[in-house]
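> One structure is given below, represented as structure tokens, and several questions about it will come after.
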Amino acid sequence: MDHNSPKSRRSRKPEPKPDIYSTFVVHSDSDSDQGRDRDKRKAKPEEDENVDLYATMVYKGDSDGEGEEDDDDDSMLPPLLKRLPKDFGGGASLDYDDDDGDESGDFGTMIVKTDRSSHSKKNSPYSSKPRMGVSPRRRARGGDEESSDEEDEEEDDDDDDGDYGTFVVKSKDKKGKKKDKEIDMTTMGRAVASMQKSNFGGKTRKLDPSSSSSKLHGEDNRKMQQQNSKMSTTSLPDSITREDPTTKYEFLNELGKGSYGSVYKARDLKTSEIVAVKVISLTEGEEGYEEIRGEIEMLQQCNHPNVVRYLGSYQGEDYLWIVMEYCGGGSVADLMNVTEEALEEYQIAYICREALKGLAYLHSIYKVHRDIKGGNILLTEQGEVKLGDFGVAAQLTRTMSKRNTFIGTPHWMAPEVIQENRYDGKVDVWALGVSAIEMAEGLPPRSSVHPMRVLFMISIEPAPMLEDKEKWSLVFHDFVAKCLTKEPRLRPTAAEMLKHKFVERCKTGASAMSPKIEKSRQIRATMALQAQSVVAPSLEDTSTLGPKSSEELGITVPSKPPQNSTEAPLTSTLNRQHITGNTVLAGEGGDFGTMIVHGEDETEESDSRSQLVREKESSSSQFEGVPREFPGEELPDSWIHDKKKPPAIDLPVEASISQSMQASSSHEHRTKLHNIAGTQMEGGSDASGSTLKNETVGRKAFALQDKLWSIYAAGNTVPIPFLRATDISPIALLSENMIGGMQQDGNGTVAVEALQELFTSSDPQSKKGRRGQNEMPLPPSVYQRLTTSSSLMNLAQVLAYHRACYEEMPLQELQATQEQQTIQNLCDTLRTILRL
């Protein structure tokens, strides 16, 4: 019992911790029996003046109780992370800025005095563990005389036994005092004010002496002050300093804003080096702050030419400042957006080679990036490749996403991540393969599909490939195929991919990217001049546009703000040029980053108002039946955005009427359509007369659009991955008498009615009584395609069958849910094929 008594005390759940802690000493007796010794320690522990042995242990929360949870957490870790040493990244330390409820960071030193003499008849002033939660608080208030006497008695004993003392110091909560004054301040203003309110005499934070026991005197007081100073300097990682960053850096302008905070471009006052500073609000992300601090310590160990350097971190009361290397070339995704061109194969090989070097280094130090994409592959002004936006930003994004909406898109996710299996650094290899397709084609695979459906498609579909088989070399095709191996065990590592011929034969250096970077810089400068000539706001308003839009270090943003009154404000050319007719959410197709910076260089208010009026007129004219201003051959399409090139696609008049009427069934499609309609109504039917100089797309994009249009015009369909064969019930195709008395005649009335309901109703699962109020006649072209295609007729008939089952059969909850999903899949399939 003598050796187990400290452990038994640690295993018990500690009481809720008070705001102020004082000294506590635990005495153990080795001569008593186990049961009687435990009872006596609870009632009246012994004390002796001649103590010859001290045992020190660190008390941190409920260590034994949390051990089982830690084991469970370890079992859930990926294999790569399970190999990490226990102290990798730094352990949890005392955090003076955390809430009282967070117990992970509060620990001190507990001195255990072991007594080997016989039992003393003296009553000890110390009780068992519950006194930890009562006595210190009463002593701090000074409201309990008995407690004060007991403490004085303990101090006398301490003087005899020798100098020792134990304590846990927790600073007072200071967060509630400054809320009202900072409401109207900007993020930077609040952060600077927060820094200036802190004490920046050095790297140590001055502790409030009132937080310790007011009864300590003499040598004990000096010991406690020394220990206070020691704990305050070691409570924060060495990488986080308490200096005010505004005294070391000159903040130039804001580069962007995300869910975690803001990114600023700054200049080092001593070296004149340009850096990027992320300002993170701690009050919004405290639940993950311990992980963030540990991640910062590990990031300081990263030292590789292909990884963005983290130059340091600064902590105020409410803000964390992370200083990192500034990449003036922007991200690869922004480079393609600005120049409106995909990359050449030799440029892709160079970027993949450098990115693999950075990934191999990160994996060698047991670090997984988890967010490789074109927006996080950064370029310096000289063309060097850097991997950015990992570690702190990724951890913060995951923390913030717990209380915010879904951040980012899953197009780059590996199958094992989506299936929530264990994964390692090979997920970065998969993401690099998707990024290679993104660099070659301008957009990642399945870019026009809703993110939630992409999760489903990545899991069940074959791995994506390069679309143009003839344009790219065989080694490039093989490189992409190796990266996109669905089975993680068969997928090569980053170090193995460095030996692939595609990157091994690449002899180009950073100069390969110089032409693109220079062209991008010129385009941005032109955009900035155009913005200043159209609008005349302050320089601060225009400083975030143009050249700075892509400098937020790894966050993909729409690079080209609207320049003319006739332009849709959220259109990004490259992000829209490959979107095909199966787009479900037209407004979300191309913004893949975790942050969007909206430009403000719009035209004057009068032009905006007139444009809005034109858009309303054009949209109303379309949905009345036949468009007024459009000849049949020039109806704009949802994925055609070239307003300068004369239309190369001829649509039948019947199809144009069909398109305009179908647009009423989709709000997103209608928004796109009337934006383009306003443009052509102003300039007549000749689209080449418009002034949209910055919305042209390349010939390669139009070649793909022509190819897709020819598929649709020929009546063919692309494979529909989300429709299963089991959805098509045989009874729906073979039975003449369907349930509910629905009779099917030779003309396919049931199928036509089902398609009519699909065309009219935006809710595929709405009840019959609600349909029919806003019915519109089925367009002749759709009716003709339905009656001449047995496949479409079967699909429509199956839809009618499942709707009848859902509406008229008594189904259990699970069966009803399955029917709803089947109906939704069939509706999506028909809408995709018929382009509703």
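Each Cβ is built from the backbone N, Cα and C atoms, and glycine gets one as well.
Found this in Swiss-Prot, in case it helps:
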- ASP371: active site, proton acceptor (ACT_SITE)
- LEU255, GLY256, LYS257, GLY258, SER259, TYR260, GLY261, SER262, VAL263, LYS278: ATP binding site (BINDING)
- 249-503: domain 'Protein kinase' (DOMAIN)
- LYS278 to Arg: Loss of kinase activity leading to a reduced autophosphorylation. Impaired ability to phosphorylate BIK1; when associated with A-371 (MUTAGEN)
- ASP371 to Ala: Loss of kinase activity. Impaired ability to phosphorylate BIK1; when associated with R-278 (MUTAGEN)
> Applying a 10 Å Cβ distance cut-off over all chains shown, what neighbour count does LYS278 (mutagenesis position) have?
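Neighbour count, Cβ to Cβ under the 10 Å cut-off: 24.
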> What's the CA-CA gap between VAL263 (ATP binding site) and ASP371 (mutagenesis position) in angstrom, rounded?
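Distance (Cα to Cα, whole Å): 18 Å.
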> Do me a favour and check the Cα-Cα span between LEU255 (ATP binding site) and ASP371 (mutagenesis position); whole Å is fine.
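For LEU255 (ATP binding site) versus ASP371 (mutagenesis position), the Cα atoms are 20 Å apart.
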> For a quick check of packing: other C-beta atoms within 10 Å of the C-beta of VAL263 (ATP binding site), how many?
25
> I need the most crowded of these recorded positions: LEU255, ASP371. Count other C-beta atoms within 10 angstroms of each C-beta and give me the top one.
LEU255
> List the Cα distance (Å, whole number) between LYS278 (mutagenesis position) and ASP371 (mutagenesis position).
18
> Just to confirm my parser: what is the rounded mean pLDDT across the domain 'Protein kinase' (249-503)?
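PLDDT averaged over the stretch: 84.
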